[in-house]
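Undergrad: Sharing a structure below in structure tokens format, with a few things to ask.
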Amino acid sequence: MAFAHFVLIHTICHGAWIWHKLKPLLEALGHKVTALDLAASGVDPRQIEEIGSFDEYSEPLLTFLEALPPGEKVILVGESCGGLNIAIAADKYCEKIAAAVFHNSVLPDTEHCPSYVVDKLMEVFPDWKDTTYFTYTKDGKEITGLKLGFTLLRENLYTLCGPEEYELAKMLTRKGSLFQNILAKRPFFTKEGYGSIKKIYVWTDQDEIFLPEFQLWQIENYKPDKVYKVEGGDHKLQLTKTKEIAEILQEVADTYN
């Protein structure tokens, strides 16, 4: 059994806390696990209005990878919109990434602008229910921010999670942004960087926000090296199918680490 260093990457409006069930399980198996708070997320003191792009939002991940000792490699695990953080990081530090796991996640490609998969998500799932939106200006650019609605959280993200998990999400989610208009003008992700890393895609057809239509489209659009389909669960597989995700990550470590 191989041991790996997993770096867990949360989605927008969330924080490292989303991994609280998976992290100790992986550590009990002997793995090293780092769960990061991205900019203006979790306990990071910045506010989203201070952040002007998905790249700036990814700064804690980039800083972490920069500081890794020479020769050390990690396995990135990104949930939901965390796939964009993976792509940004891989373009800068592909030599430090043994593999990347996309957990019910956006899967960017290298043939279209970085907003391409987000645009498709919005086409497939346009109604974010009671989510509230606002605009702010950073570096002369108008950015749309959002605060996830409690109905959306319960019905579409934490669909099968227990009441405690849902309460945690209501208490700890913060304002965030998809930076969709900024991503639309960002340079494409590169074949030499992001395109060169091993990609593992994990999904369930019971996801109520990343619908099967969207997930199957992503798999076809930018074929990953390996696909795992989890039976049951919801958008937050790390909470509803924790054991199954840990088993998949062990297999990833055995294969790619």
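Note: Cβ is positioned from N, Cα and C throughout, glycine not excepted.
Original residues only: the substitutions mentioned are not part of this model.
The domain 'AB hydrolase-1' annotation in Swiss-Prot covers 5-241. The note that Swiss-Prot attaches to the published mutagenesis His10 to Ala is: Almost no change in catalytic activity in crude extracts, but the purified mutant protein is inactive. Mutagenesis annotation in Swiss-Prot: Thr11 to Ala, described as Loss of catalytic activity; the structure shown retains the original residue. Per Swiss-Prot, acetone binding site is recorded for Thr11, Ser80. Per Swiss-Prot, the feature (S)-mandelonitrile binding site maps to Thr11, Ser80; the stated evidence is experimental evidence. Swiss-Prot documents Glu79 to Ala as a published mutagenesis change and attaches the note Greatly reduced catalytic activity. For the mutagenesis result Ser80 to Ala, the note given in Swiss-Prot is Loss of catalytic activity. Swiss-Prot gives this note for the published mutagenesis Cys81 to Ser: Greatly reduced catalytic activity. Quoting Swiss-Prot on the mutagenesis of Cys81 to Ala: Reduced catalytic activity. Mutagenesis annotation in Swiss-Prot: Asp207 to Ala, described as No expression due to instability; the structure shown retains the original residue. For His235 to Ala, Swiss-Prot lists a mutagenesis experiment annotated as follows: Loss of catalytic activity. According to Swiss-Prot, the active site, proton donor/acceptor annotation covers His235 (among others). Here Swiss-Prot describes Lys236 to Leu or Arg as a published mutagenesis experiment; the accompanying note says: Loss of catalytic activity associated to substrate reorientation.
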Undergrad: Going by C-alpha positions, which of the mutagenesis positions (His10, Thr11, Asp207, His235, Lys236) is nearest Ser80 (mutagenesis position)?
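TA: Comparing Cα positions, the candidate nearest Ser80 (mutagenesis position) turns out to be Thr11.
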Undergrad: Say we define neighbours as other CB atoms within 10 Å of the CB. Which of the mutagenesis positions Glu79, Asp207 has the fewest?
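TA: Per-residue Cβ counts within 10 Å for the mutagenesis positions Glu79, Asp207 bottom out at Asp207.
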Undergrad: Mutagenesis positions Asp207, His235, Lys236: which have a Cα within 10 Å of Cys81 (mutagenesis position)?
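TA: The mutagenesis positions close to Cys81 (mutagenesis position) (Cα within 10 Å) - there are none.
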Undergrad: At the level of the C-alpha atoms, what whole-angstrom distance separates Glu79 (mutagenesis position) and His10 (mutagenesis position)?
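TA: Rounded to a whole number, the Cα-Cα distance is 6 Å.
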Undergrad: What is the average pLDDT across the domain 'AB hydrolase-1' (5-241)?
TA: 99
Undergrad: Output, ordered by sequence, the same-chain residues six or more apart from His235 (mutagenesis position) with a CB under 8 Å from its CB, or 'none'.
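TA: Non-local contacts for His235 (mutagenesis position): Ser80, Asn104, Asn156, Leu157, Tyr158, Thr159, Asp207, Glu208, Ile209, Phe210.
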